[in-house]
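Trainee: Okay, so Swiss-Prot annotates it like this:
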- 1-129: domain 'C-type lysozyme' (DOMAIN)
- Glu35: active site (ACT_SITE)
- Asp53: active site (ACT_SITE)
- Asp66 to Asn: In isozyme 2 (VARIANT)
- Asn88 to Asp: In isozyme 2 (VARIANT)
- Asp90 to Ala: In isozyme 2 (VARIANT)
Amino acid sequence: KVFERCELARTLKELGLDGYKGVSLANWLCLTKWESSYNTKATNYNPGSESTDYGIFQINSKWWCDDGKTPNAVDGCHVACSELMENNIDKAVTCAKQIVREQGITAWVAWKSHCRGHDVSSYVEGCTL
(Lines of atoms letter the chains of each structure in order from A and count residues from 1; the text may use other names and numbers.)
(Lines give C-alpha, C1' and ligand atoms only; values in the text may rest on other atoms or scores of the structure.)
Protein backbone atom coordinates (compact mmCIF):
# COMPACT_ATOMS: atom_id res chain seq x y z
CA LYS A 1 0.00 0.00 0.00
CA VAL A 2 1.24 3.47 -0.86
CA PHE A 3 -0.14 5.89 1.70
CA GLU A 4 -1.27 9.38 0.83
CA ARG A 5 0.72 11.86 2.96
CA CYS A 6 -2.11 13.08 5.21
CA GLU A 7 -3.58 9.58 5.50
CA LEU A 8 -0.23 8.36 6.83
CA ALA A 9 0.04 11.35 9.16
CA ARG A 10 -3.37 10.53 10.66
CA THR A 11 -2.49 6.82 10.95
CA LEU A 12 0.86 7.45 12.65
CA LYS A 13 -0.82 9.87 15.06
CA GLU A 14 -3.51 7.29 15.90
CA LEU A 15 -0.75 4.74 16.56
CA GLY A 16 0.97 7.07 19.02
CA LEU A 17 4.02 8.25 17.08
CA ASP A 18 3.36 12.01 17.33
CA GLY A 19 5.91 13.19 19.89
CA TYR A 20 7.03 9.64 20.68
CA LYS A 21 10.45 9.89 22.38
CA GLY A 22 10.42 13.56 21.42
CA VAL A 23 10.09 12.92 17.67
CA SER A 24 7.40 15.04 16.02
CA LEU A 25 4.87 13.67 13.57
CA ALA A 26 6.40 15.83 10.83
CA ASN A 27 9.77 14.15 11.39
CA TRP A 28 8.21 10.68 11.09
CA LEU A 29 6.54 11.78 7.85
CA CYS A 30 9.84 13.10 6.52
CA LEU A 31 11.60 9.87 7.50
CA THR A 32 9.02 7.61 5.83
CA LYS A 33 8.91 9.80 2.71
CA TRP A 34 12.66 9.44 2.14
CA GLU A 35 12.93 5.82 3.31
CA SER A 36 10.02 4.32 1.35
CA SER A 37 7.97 7.06 -0.36
CA TYR A 38 5.17 6.00 2.03
CA ASN A 39 5.13 2.50 0.47
CA THR A 40 4.53 -0.45 2.81
CA LYS A 41 5.91 -2.89 0.20
CA ALA A 42 9.30 -1.18 -0.23
CA THR A 43 12.40 -3.39 0.08
CA ASN A 44 16.08 -2.60 -0.40
CA TYR A 45 18.90 -5.13 -0.31
CA ASN A 46 22.23 -4.25 1.34
CA PRO A 47 24.97 -6.38 -0.26
CA GLY A 48 27.59 -5.54 2.39
CA SER A 49 25.67 -7.03 5.32
CA GLU A 50 23.54 -9.36 3.14
CA SER A 51 20.54 -7.79 4.85
CA THR A 52 17.34 -6.23 3.54
CA ASP A 53 15.36 -3.17 4.65
CA TYR A 54 11.60 -3.72 4.76
CA GLY A 55 8.45 -1.66 4.64
CA ILE A 56 7.43 1.92 5.19
CA PHE A 57 10.19 2.48 7.80
CA GLN A 58 12.79 0.36 5.94
CA ILE A 59 13.46 -1.79 8.99
CA ASN A 60 16.60 -3.92 8.67
CA SER A 61 16.68 -7.73 8.76
CA LYS A 62 20.14 -7.87 10.32
CA TRP A 63 18.98 -6.26 13.55
CA TRP A 64 15.22 -5.97 13.82
CA CYS A 65 13.17 -8.53 11.86
CA ASP A 66 13.45 -12.12 10.65
CA ASP A 67 13.37 -12.84 6.92
CA GLY A 68 14.84 -16.33 7.21
CA LYS A 69 17.84 -15.52 5.01
CA THR A 70 19.97 -12.83 6.65
CA PRO A 71 23.18 -14.25 8.18
CA ASN A 72 23.57 -13.80 11.97
CA ALA A 73 20.30 -11.91 12.27
CA VAL A 74 19.27 -10.63 15.71
CA ASP A 75 15.48 -10.13 15.22
CA GLY A 76 15.30 -7.40 17.86
CA CYS A 77 11.60 -6.70 17.27
CA HIS A 78 10.66 -10.41 17.26
CA VAL A 79 8.69 -9.97 14.06
CA ALA A 80 8.76 -11.51 10.60
CA CYS A 81 10.03 -8.99 8.04
CA SER A 82 7.03 -9.84 5.87
CA GLU A 83 4.76 -8.51 8.63
CA LEU A 84 6.48 -5.12 8.28
CA MET A 85 5.13 -4.89 4.72
CA GLU A 86 1.46 -5.41 5.56
CA ASN A 87 -1.07 -2.73 4.60
CA ASN A 88 -1.86 -2.54 8.32
CA ILE A 89 1.24 -0.82 9.73
CA ASP A 90 0.63 -1.57 13.43
CA LYS A 91 3.55 -4.04 13.67
CA ALA A 92 5.87 -1.76 11.71
CA VAL A 93 5.06 1.12 14.06
CA THR A 94 5.62 -1.08 17.13
CA CYS A 95 9.05 -2.01 15.81
CA ALA A 96 9.88 1.59 14.84
CA LYS A 97 9.05 2.59 18.43
CA GLN A 98 11.49 -0.02 19.73
CA ILE A 99 14.21 1.21 17.36
CA VAL A 100 13.78 4.84 18.42
CA ARG A 101 13.74 3.77 22.11
CA GLU A 102 17.00 1.86 21.73
CA GLN A 103 18.91 3.90 19.14
CA GLY A 104 17.06 7.16 18.60
CA ILE A 105 15.82 8.66 15.36
CA THR A 106 19.39 8.84 14.04
CA ALA A 107 19.22 5.08 13.46
CA TRP A 108 17.61 6.07 10.14
CA VAL A 109 20.15 7.33 7.61
CA ALA A 110 17.44 9.02 5.53
CA TRP A 111 16.37 11.06 8.55
CA LYS A 112 19.94 12.25 9.08
CA SER A 113 20.36 13.08 5.37
CA HIS A 114 17.01 14.69 4.57
CA CYS A 115 15.21 15.69 7.78
CA ARG A 116 17.66 16.62 10.53
CA GLY A 117 18.11 20.38 10.73
CA HIS A 118 15.43 21.01 8.10
CA ASP A 119 12.03 22.65 8.45
CA VAL A 120 9.82 19.55 8.24
CA SER A 121 6.51 21.32 8.93
CA SER A 122 5.48 21.00 5.26
CA TYR A 123 5.11 17.23 5.74
CA VAL A 124 1.99 17.73 7.87
CA GLU A 125 0.83 21.00 6.32
CA GLY A 126 -2.81 20.97 5.24
CA CYS A 127 -3.54 17.68 7.01
CA THR A 128 -6.56 17.47 9.28
CA LEU A 129 -5.12 15.77 12.34
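Just so you know, glycine gets a Cβ as well, placed from its N, Cα and C.
Original residues only.
Burial and contacts for the listed features, if you can.
Mentor: In terms of DSSP secondary structure, the domain 'C-type lysozyme' (1-129) contains 53 helix, 16 strand, 60 coil.
The 10 Å shell around the Cβ of Glu35 (active site) contains 22 further Cβ atoms across the protein chains shown.
Other Cβ atoms within 10 Å of the Cβ of Asp53 (active site) number 23 in total over all chains.
Every protein chain considered, the tally of other Cβ atoms within 10 Å of the Cβ of Asp66 (variant position) stands at 18.
Taking Cβ-Cβ distances under 8 Å and a sequence separation of 6 or more, Asn88 (variant position) has no neighbours in its chain.
There are 12 other CB atoms within 10 A of the CB of Asp90 (variant position), with all protein chains counted.
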Trainee: When the Cα-Cα distance from Glu35 (active site) is computed for each of the recorded positions Asp53, Asp66, Asp90, which gives the smallest value?
Mentor: Asp53
